[in-house]
Amino acid sequence: MSKIRVLSVDDSALMRQIMTEIINSHSDMEMVATAPDPLVARDLIKKFNPDVLTLDVEMPRMDGLDFLEKLMRLRPMPVVMVSSLTGKGSEVTLRALELGAIDFVTKPQLGIREGMLAYSEMIAEKVRTAARARIAAHKPMAAPTTLKAGPLLSSEKLIAIGASTGGTEAIRHVLQPLPLSSPAVIITQHMPPGFTRSFAERLNKLCQISVKEAEDGERVLPGHAYIAPGDKHMELARSGANYQIKIHDGPPVNRHRPSVDVLFHSVAKHAGRNAVGVILTGMGNDGAAGMLAMYQAGAWTIAQNEASCVVFGMPREAINMGGVSEVVDLSQVSQQMLAKISAGQAIRI
């Protein structure tokens, strides 16, 4: 089997050296070239035709985002961004994902060499996922039409969403059309600390419903979406007649924290047939067992179809496990969620 050919673009010679060491330490991939800036990278891409590009977000000669935008328009290819953990870094990284980057890795704040080498397996996994991802020429997503507002739903109803690679844009596409009368939405997206808050703030500006990073103990309200904080598990809990959010530091599940399975199992337990579950694009199997539990508890469950996924891993696993009520294109997910939950949704026999 041929190796995954990687090209790394970073203005730091140390980072280029470390990325080369990491990539070449895995037998199924090789670093074919490195570039100190996007202008040099442009020529190297033509020369080496890499399978995956790793791209530093912040560079002096040409902004990484400008380069990414041109690249995705003219020569779409899988890109993994390398970002700092600063607030600005998280905003720029989210913009990169919007422009078509597949995923990102964060640079450690101290001890770059030791930190990056400790991330070696994670970086290799992201490169492998990117090499398999579905890439299309970047077309800015049209602002979705707001769905017709139905009657304000009971606070018993709620929607639970899980996603990983490719999920930030898929979640945006699902949340933007939701009217203020929507039920509560609780979301687990695999993402490190610092990025989930920026992600929630960005969505809050784009959506009619309120979007925020979830906090432990807060009440779950209709017309609001709650995003699991990075490196914490989020569960649905009960407080009398109300739902509330529980945030905790439990061990990783399916190697993830936050884990979609943790969220979905809690929704199955506390919301049952009053919930709709949605599993979107992502690598691996996180969420499949939890979605089956939701399905068995009477919830309507939706998986994103392969054609609209960046990576079809998580939806495929959920479908194979038998816990999916229907498989729909990303463009139809919002509509189906609301249709099922408004109809009292527990219409499965």
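Each residue, glycine too, has its Cβ placed from N, Cα and C.
If you look up Swiss-Prot, you'll see 5-122 marked as domain 'Response regulatory'.
The domain 'CheB-type methylesterase' feature in Swiss-Prot is assigned to 152-344. The average pLDDT the prediction assigns to the domain 'CheB-type methylesterase' (152-344) is 96.
Under the three-state DSSP scheme, H190 (active site) falls in the coil class. For H190 (active site), applying a Cβ distance below 8 Å and a minimum sequence separation of six or more within one chain yields A163, S164, T165, G167, H256, P258, V260, G282, D286. The active site annotation in Swiss-Prot covers H190 (among others).
Listed in Swiss-Prot as a mutagenesis experiment, C207 to A is described as follows: Slight increase in methylesterase activity. Neighbours of C207 (mutagenesis position), defined as other CB atoms within 10 A of its CB across all chains, total 20.
Its Cβ taken as reference, G284 (mutagenesis position) is surrounded by 19 other Cβ atoms within 10 Å in the chains shown. For the published mutagenesis G284 to V, Swiss-Prot gives the following note: Loss of methylesterase activity.
For D286 (active site), the number of other Cβ atoms no farther than 10 Å from its own Cβ, over all displayed protein chains, is 30. DSSP assigns D286 (active site) to coil, not to a helix or a strand. Look at Swiss-Prot and you will find D286 (among others) tagged as active site, backed by sequence analysis.
Around C309 (mutagenesis position), the same-chain residues six or more apart in sequence whose CB sits under 8 Å from its CB are R134, G166, A170, L280, T281, P315, L330, listed in sequence order. For C309 to A, Swiss-Prot lists a mutagenesis experiment annotated as follows: Loss of methylesterase activity.
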As a quick check of your reading of DSSP, tell me how many residues in the domain 'Response regulatory' (5-122) are helical, how many are strand and how many are coil. 57 helix, 26 strand, 35 coil
Pairwise CA distance, G284 (mutagenesis position) versus C207 (mutagenesis position), rounded so that it is a whole Å: 29
